[in-house]
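Let me begin by presenting the structure, written as structure tokens, before commenting on it.
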Amino acid sequence: MENQLTKSVEERTFQYQDSLPSLPVPALEESLKKYLESVKPFANEDEYKKTEEIVQKFQEGAGKRLHQKLLERARGKRNWLEEWWLNVAYLDVRIPSQLNVNFVGPCPHFEHYWPAREGTQLERGSMMLWHNLNYWQLLRREKLPVHKSGNTPLDMNQFRMLFSTCKVPGITRDSIMNYFKTESEGHCPTHIAVLCRGRAFVFDVLHEGCLITPPELLRQLTYIHKKCSNEPVGPSIAALTSEERTRWAKAREYLISLDPENLTLLEKIQTSLFVYSIEDSSPHATPEEYSQVFEMLLGGDPSVRWGDKSYNLISFANGIFGCCCDHAPYDAMVMVNIAHYVDERVLETEGRWKGSEKVRDIPLPEELVFTVDEKILNDVSQAKAQHLKAASDLQIAASTFTSFGKKLTKEEALHPDTFIQLALQLAYYRLHGRPGCCYETAMTRYFYHGRTETVRSCTVEAVRWCQSMQDPSASLLERQQKMLEAFAKHNKMMKDCSHGKGFDRHLLGLLLIAKEEGLPVPELFEDPLFSRSGGGGNFVLSTSLVGYLRVQGVVVPMVHNGYGFFYHIRDDRFVVACSSWRSCPETDAEKLVQMIFHAFHDMIQLMNTAHL
């Protein structure tokens, strides 16, 4: 990835889009076989027998018919899932998306040239903006290298959704507005929006056809910051984006009915490249401990976040940065890519601007002054209170395991991602005394507009291994053998899922066909084992590998009694971030992370002692 980012290439970013294969529909029999295997850890014999009968009936009856209809749909679309997934996973969801759906992550610059330091916010911010805008230009010019797996190009469509993209709330379903264009496609917006102390501003990032420089960006930021510091706090319209979706949709309609100019102002935020947030708070952040950064990124002041924007770049008063992104238009790997690019530039320049200090005579930022009334101001304070109350329930444990990392697991011929997934299974098993149904993201970008598939990490093999680790009579060799079986199973599942042979999205497709056709919901989806094994968004462990770079992220748990678990892998360490809800008496993110680190040691020890 690193050299892919920086080498200059002839290939254009989006040149392979039209030649990517369509997303396949797996064989029904295969999907159902895999589904049955995945429910086994959560069933006793009688329950499993009953589910087996339900699956058999489905395969020969309703499932067969629905599968045929799904194949018909797939014949007419290059990606049969895309529109459905967007609607079901994101746009139809009514709970507040800023806290519950968005993903956040700190920028890793505090590990090197930019440790937390008061008084650095605006100057560092001007350089952050500059590097981000350079990335935007690379994308506009299609100079961003195509991601590949070996020599196979991967789908790059999600990168179109990074800039000038915004979700717009609807009464029953939201929509996504995307205004980005490459240079060859024509003009697109060239302004950014800045939120500070409840007020909103916009300014253009091009002057006479060139990007404005860090000294010029600093002048714009200083103007905004000074103005907001010396005058009363603004109406905080942005806080409405943290509301329940239908409430926000109604508040937005009302806001526009107050004054049509309000729509023009909303559209300036929607079309902006991204939103830059100037925060007054200073989260504690060291390379070893930065849980507070995550908590503030997800749960911080909603009046300086536009929750629906695909990219909020957030700056804190102590010069720490992070992002808060709407998950609907793209997956986290897009943000990982730009965050890594910016971090590399900060390293290269030692965090300083070494160019001209000249500031041209560029127009000052324009404030977006909304027409508001008592009702809107009440809606805003209700939204703020709702968001801050819900966010106070969130616990995030961000920790770094430094005893070893990828280098050692590779030496033992263990895949580092699988290593972490199995450690999580063992930790959950030890902490809760039962297996935990688990969702790990696999990417399906080999296919046209491919996004993700579910790897169900809690396998029969993983559970057998966990049991052997807790069984004092099991020998080291037996434990090691069971662990290696669990590794092999996980690696195969990950490969299958990435190549379009998962089953969760397939089952979702069959359910949605039934709904669209007005048919009864098949028994398979109403079977208690369907949800107990994670189906229908019920995974107690919602997890993802963030990558092999310095970038980290987190999302809230999928269910109230669950965990979100996100991690990245380096040669000498594993960096993890775990989320849980404080109001759930049985979960504790801190404890789970400690147990995972304990499991890392046990697993490596198992490999070492079993060699003897």
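The backbone N, Cα and C atoms fix where each Cβ goes, glycine too.
None of the noted substitutions appears here; every position holds its original residue.
A quick note: this is a predicted structure, and the numbers were derived from the prediction, not measured.
Using a 10 Å radius centred on the Cβ of Cys323 (mutagenesis position) and all shown protein chains, the other Cβ atoms total 24. Following the DSSP three-state reduction, the secondary structure of Cys323 (mutagenesis position) is strand. The mutagenesis experiment Cys323 to Met is recorded by Swiss-Prot, whose note states: Increases activity with octanoyl-CoA.
Counting Cβ atoms from all protein chains shown, His327 (active site, proton acceptor) has 17 others lying within 10 Å of its own Cβ. What Swiss-Prot records for His327 is active site, proton acceptor, and it gives experimental evidence as the kind of evidence.
Experimental mutagenesis at this site is recorded by Swiss-Prot as Met335 to Ala, annotated: Slightly decreases activity with octanoyl-CoA. Packing around Met335 (mutagenesis position) is summarised by its Cβ count: 23 other Cβ atoms lie within 10 angstroms of its Cβ, all protein chains included.
In the three-state DSSP reading, Met335 (mutagenesis position) counts as helix. What Swiss-Prot says about the mutagenesis result for Met335 to Ala is this: Strongly decreases activity with octanoyl-CoA.
DSSP assigns Asp417 (CoA binding site) to a helix in the three-state reduction. Per Swiss-Prot, CoA binding site is recorded for Lys406, Lys410, Glu411, Glu412, Ala413, Leu414, His415, Pro416, Asp417, and the stated evidence type is similarity to another entry.
The feature (R)-carnitine binding site is assigned by Swiss-Prot to Tyr439, Thr441, Thr452. Secondary structure at Thr441 ((R)-carnitine binding site), as computed by DSSP, is strand. Note: Thr441 ((R)-carnitine binding site) has non-local neighbours Asp331, Thr452, Glu453, Thr454, Val455, Thr543, Ser544, Leu545, i.e. same-chain residues 6+ apart with C-beta under 8 A of its own C-beta.
Here Swiss-Prot notes a mutagenesis experiment, Gly553 to Met, with the remark: Loss of activity with octanoyl-CoA and myristoyl-CoA. Annotation note: Gly553 (mutagenesis position) sits in a coil segment as assigned by DSSP. Annotation for Gly553 (mutagenesis position): spatial neighbours Phe103, Val104, Gly105, Ala332, Met335, Val336, Val546, Phe566, Ala577, criterion Cβ-Cβ under 8 Å with sequence separation of six or more.
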So what sits near Tyr439 ((R)-carnitine binding site) in its own chain, CB-to-CB under 8 Å and at least six residues off in sequence?
Thr454, Val455, Arg456, Ser457, Gly534, Phe539, Leu541, Ser542, Thr543, Met558
Specify the secondary structure state of Thr452 ((R)-carnitine binding site) as given by DSSP, simplified to three classes.
strand
Neighbourhood of the (R)-carnitine site (Tyr439, Thr441, Thr452): other residues with Cβ within 8 Å of the Cβ centroid, in order?
Glu440, Ala442, Glu453, Thr454, Val455, Ser542, Thr543, Ser544
Could you name the residues, excluding Lys406, Lys410, Glu411, Glu412, Ala413, Leu414, His415, Pro416, Asp417, of the same chain that surround the CoA site, i.e. Cβ within 8 Å of the Cβ centre of those residues, in sequence order?
Leu408, Thr409, Phe419
Just to verify a number: CA distance, His327 (active site, proton acceptor) to Ala413 (CoA binding site), in angstrom, no decimals.
34
Rounded to the nearest Å, what's the C-alpha distance separating Asp417 (CoA binding site) and Cys323 (mutagenesis position)? Just drop the number here, would you?
24
